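See below for the structure under consideration.
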Amino acid sequence: MAHLKRLVKLHIKRHYHKKFWKLGAVIFFFIIVLVLMQREVSVQYSKEESRMERNMKNKNKMLDLMLEAVNNIKDAMPKMQIGAPVRQNIDAGERPCLQGYYTAAELKPVLDRPPQDSNAPGASGKAFKTTNLSVEEQKEKERGEAKHCFNAFASDRISLHRDLGPDTRPPECIEQKFKRCPPLPTTSVIIVFHNEAWSTLLRTVHSVLYSSPAILLKEIILVDDASVDEYLHDKLDEYVKQFSIVKIVRQRERKGLITARLLGATVATAETLTFLDAHCECFYGWLEPLLARIAENYTAVVSPDIASIDLNTFEFNKPSPYGSNHNRGNFDWSLSFGWESLPDHEKQRRKDETYPIKTPTFAGGLFSISKEYFEYIGSYDEEMEIWGGENIEMSFRVWQCGGQLEIMPCSVVGHVFRSKSPHSFPKGTQVIARNQVRLAEVWMDEYKEIFYRRNTDAAKIVKQKAFGDLSKRFEIKHRLQCKNFTWYLNNIYPEVYVPDLNPVISGYIKSVGQPLCLDVGENNQGGKPLIMYTCHGLGGNQYFEYSAQHEIRHNIQKELCLHAAQGLVQLKACTYKGHKTVVTGEQIWEIQKDQLLYNPFLKMCLSANGEHPSLVSCNPSDPLQKWILSQND
């Protein structure tokens, strides 16, 4: 047994001895190879150093690949912790906005209106009638009316904080929601004043603060056009200190509305500009529809639906919940602004009260516009002076240069409409004619002659070339590639009657038998007889045209014609309006060689006998039936 164990041990010893020898031989052989390789590398290194560098680079690449592989393996393993998300940067100029609609809380006004006394003068927008006044009160009232051309006595007794009662706008206006995206732009409200009554100015300011969302109203800028009333200086400065967003800028000398508004626009910092007059009151939800429309259309110039505040009682004419027969702006050929009812095609285009109204012109006192677009489109004509014509000029320019004028019926702002201006013109009313000439020369092309025939002051300014430099305005017209006035008449205001560019005769109609001229009289909008009046050669009420249709037209503010009738001759709406209409017999006149004005329908002639011209049996020897039709000087 012991012998057997020794044999086993010997066998094992021999077996492992052979293994060790084999392993040793392999190791020895590997060492020899390494030595030889090292010697070879050393030789090569001494001769070719650049090859060594390439080898090192290859080794580095191999290491990089190995590390990348390790990282890939690591990333492929399940993660036990969640990392924070990486915030994505928003490109400069992009304004983030949330989806959905603004809430009532988001559109909360700047200030909450204080509690109201329902029995206070003018409360809820009601009329305040000033009757049974004492002698002193009556004198105060008369002084206020003379100074401001409205009842300042009543205004001073109405709270600066008065509300306007329930929101009476149509339901679609009250329920209208405004999208957060694109966001509603901010606005700077600009109010120009010159010797304005304290109560109307500050009621305007308070009204804006009580009805404008704080997130939209960036500032109220009061621009003082060199007021001389002391209460509008230090006292006003002190009063507005309580409102951080109200600021006052002042012009040391009176330069007028146009320059003052340009000053306000220069200092404004909001995305849009909203211009208001200094005797306004804003109704509920007035601002949002204006700004929403600009957010939708950068080129839209939008006005509120202007409600009337009675100049005597300060009653606010509130909107109807059933909607109303809206008006839009127009112009006449004396370049005065007016109102007219909507044509059928505009009524049919609008589906409800939230839809804007396209308007050929705008009143110009109350409107909102993108500040960037205001500057791009040419702001105001800086060479226009004081006031007058700037709204018609801007109306033509906006439409002809690619923008649009609109009225937003859900936006309601009240305005005190005065029958006359309380302010004087430093250079006289000639500045209005000069302003109008500037707009006519730039925007009306050959149609400007229609205006010049109706305004002798304007014609003289043109003749003397006293309208100033127009190069900047023409540069704007060229830069914006604006359309001509024919395009405007055909596409924007096709309803307007365009008088003959070259009428047979135009000017005054003078009696041979006495030194008097045919005159339409004051405020004759049709339906009244004409009068005979001293000839003045200034056009206006004594301007007439003998048309190619044989009418005698006085179409300045309205299309009015001499209308033959038994007895007194009247001024009535012209029956010929173009567009396949015809002239009725009562409005056809023939100028005969013997200077008679003959109506073939009644077979009678016009006579200057009496205060009012009339039709009589024709008598060529009667000097009162003879007329001179002549152009104004």
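The backbone N, Cα and C atoms fix where each Cβ goes, and this holds for glycine too.
Every position carries its original residue.
What Swiss-Prot says about this protein:
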{"type": "MUTAGEN", "residues": "ASP277 to His", "note": "Loss of ability to glycosylate FGF23"}
{"type": "BINDING", "residues": "ASP277, HIS279, HIS415", "note": "Mn(2+) binding site"}
{"type": "DOMAIN", "residues": "504-630", "note": "domain 'Ricin B-type lectin'"}
{"type": "MUTAGEN", "residues": "ASP519 to His", "note": "Loss of ability to glycosylate FGF23"}
{"type": "BINDING", "residues": "ASP519, GLU522, HIS536, ASN541", "note": "UDP-N-acetyl-alpha-D-galactosamine binding site"}
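Location within the structure of each feature annotated in Swiss-Prot.
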| residue | record | CB count, 10 Å |
| --- | --- | --- |
| ASP277 | mutagenesis position | 21 |
| HIS279 | Mn(2+) binding site | 26 |
| HIS415 | Mn(2+) binding site | 20 |
| ASP519 | mutagenesis position | 23 |
| GLU522 | UDP-N-acetyl-alpha-D-galactosamine binding site | 8 |
| HIS536 | UDP-N-acetyl-alpha-D-galactosamine binding site | 14 |
| ASN541 | UDP-N-acetyl-alpha-D-galactosamine binding site | 20 |
Just give me the nearest neighbour of HIS279 (Mn(2+) binding site) among the recorded positions ASP519, GLU522, HIS536, ASN541, Cα to Cα.
GLU522
Work through the recorded positions one by one (ASP277, ASP519, HIS536) and name whichever has its CA nearest to the CA of HIS415 (Mn(2+) binding site).
ASP277
Can you figure out which of ASP277, HIS536, ASN541 (the recorded positions) comes closest in space to ASP519 (mutagenesis position), comparing Cα atoms?
ASN541
Once ASP519, GLU522, HIS536, ASN541 are set aside, which residues in the chain still have Cβ within 8 Å of the Cβ centroid of the UDP-N-acetyl-alpha-D-galactosamine site?
VAL520, GLY521, ILE531, TYR533, GLY540, GLN542
What is the number of residues in the domain 'Ricin B-type lectin' (504-630) that are helix, strand and coil, as DSSP sees it?
9 helix, 50 strand, 68 coil
Can you list, in sequence order, the residues of the same chain other than ASP277, HIS279, HIS415 whose CB lies within 8 Å of the CB centroid of the Mn(2+) site?
THR200, THR204, LEU276, ALA278, CYS280, ILE309, GLY365, LEU366, GLY414, VAL416, PHE417
Can you work out the mean pLDDT of the predicted model over the domain 'Ricin B-type lectin' (504-630)?
90
Distance, GLU522 (UDP-N-acetyl-alpha-D-galactosamine binding site) to ASP277 (mutagenesis position) (CA atoms, angstrom):
29
DSSP secondary structure for HIS415 (Mn(2+) binding site), reduced to helix/strand/coil, please.
strand
